[in-house]
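Below is one structure, written out as structure tokens; comments come after it.
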Amino acid sequence: MAAADEPKPKKLKVEAPQALSENVLFGMGNPLLDISAVVDKDFLDKYSLKPNDQILAEDKHKELFDELVKKFKVEYHAGGSTQNSMKVAQWLIQEPHKAATFFGCIGIDKFGEILKRKAADAHVDAHYYEQNEQPTGTCAACITGGNRSLVANLAAANCYKKEKHLDLERNWVLVEKARVYYIAGFFLTVSPESVLKVARYAAENNRVFTLNLSAPFISQFFKEALMDVMPYVDILFGNETEAATFAREQGFETKDIKEIAKKAQALPKVNSKRQRTVIFTQGRDDTIVAAENDVTAFPVLDQNQEEIIDTNGAGDAFVGGFLSQLVSDKPLTECIRAGHYAASVIIRRTGCTFPEKPDFH
């Protein structure tokens, strides 16, 4: 008799998926206002920018932001890698509102107000640490063809303080409510102690902590902070360029992305109840996934190259899509499918923006 009864719970699960609670997904990072424009090669050369890169602004980039606004047709979008991912995840989750939480630091200014408004519009539960020493951070997205060169002027984003925000009980309770955590590697340049506090909490409570390699410079110049948090990472994201730099910095002695994924998966881990999963996207090429004992290649959705408007935010969107299914304990293949879907939507639009409702089934 029991055998006949077995499928019932499964069926029930499909008809009535467990309702998600608010704040089930937690993200923390650098909230930035993206200033994006299609530029020319001369502009990239003038500021010695690579066509497809992410860097932090230096003194030589001081004029870049003004020149971008004066010389090209710019668009303003609420950005910042982790914040983008939270918005995309919330968009795919739809209900409840505020399933995704976001922490970061902004200035008390016009750009800060825009970020607050945009987060509210996206139904993300954003709790910003607001300070008046630095203005809200900006990120110049210099687009040429299918490439985007990002120059981030962190400003206020760099002022996030663990003891002034994360440690406050009213904020920490939101961390405790989450089941899945996501922090872009970028935030390791700002507050590694905040990243570690959240990572440790996740490991101690057997919840899922996820991290992104974010940019080649993180693996190069913030290696210590990155490797301090790596033992807590249950799911590691990155793209092919970041994977290659990470492998070189770690002495993996291979350029094969599947091998790199395997070696990253095998790095020491604190919570032995969860084996690490490593996911490397490669633009239009297959997404490489090291999970359990296999490395699998997942093809991305066929995309008409003419339809691609702006690849900025594609990686963030992939993560957001992935996390939107992970919070409901969907299988890995579904998480990847949602990631690919989200990225395919975002690259057809400027900035990390999306239509009102998703079309993902």
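Each residue, glycine too, has its Cβ placed from N, Cα and C.
What Swiss-Prot records for ASP316 is active site, proton acceptor. Taken residue by residue with DSSP, ASP316 (active site, proton acceptor) is part of a helix.
Long-range Cβ neighbours of ASP316 (active site, proton acceptor) (same chain, at least 6 residues apart, Cβ-Cβ under 8 Å): SER81, THR82, ASN84, SER85, VAL88, ILE346, CYS352. If you look up Swiss-Prot, you'll see ASP316 marked as active site.
Following the DSSP three-state reduction, the secondary structure of ASP34 (adenosine binding site) is strand. Note on ASP34 (adenosine binding site): other Cβ atoms within 10 Å of its Cβ, all shown chains, come to 23. Per Swiss-Prot, the feature adenosine binding site maps to ASP34, GLN305; the stated evidence is similarity to another entry.
Within the same chain, the residues at least 6 positions away from ASN147 (Mg(2+) 2 binding site) whose Cβ sits under 8 Å from its Cβ are PRO51, ASN52, THR311, listed in sequence order. For ASN147, the entry in Swiss-Prot reads Mg(2+) 2 binding site, with the evidence type similarity to another entry.
Under its mutagenesis annotations, Swiss-Prot gives SER48 to Ala the following note: No effect on in vitro phosphorylation by PKC. Neighbours of SER48 (mutagenesis position), defined as other CB atoms within 10 A of its CB across all chains, total 9.
The Cβ of SER85 (mutagenesis position) has 34 other Cβ atoms within 10 Å, all protein chains considered. Looking at Swiss-Prot, the entry for mutagenesis of SER85 to Ala says: No effect on in vitro phosphorylation by PKC.
For the mutagenesis of SER272 to Ala, Swiss-Prot gives this note: No effect on in vitro phosphorylation by PKC. The structure shown keeps the original residue. When Cβ atoms from all protein chains are considered, those within 10 Å of SER272 (mutagenesis position) total 7, not counting its own.
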Count of other CB atoms lying within 10 Å of the CB belonging to GLN305 (adenosine binding site): 7
When distances run from the Cα of SER272 (mutagenesis position) to each of the recorded positions ASP34, SER48, GLN305, the nearest one: ASP34
Collapsed DSSP category at GLN305 (adenosine binding site): helix
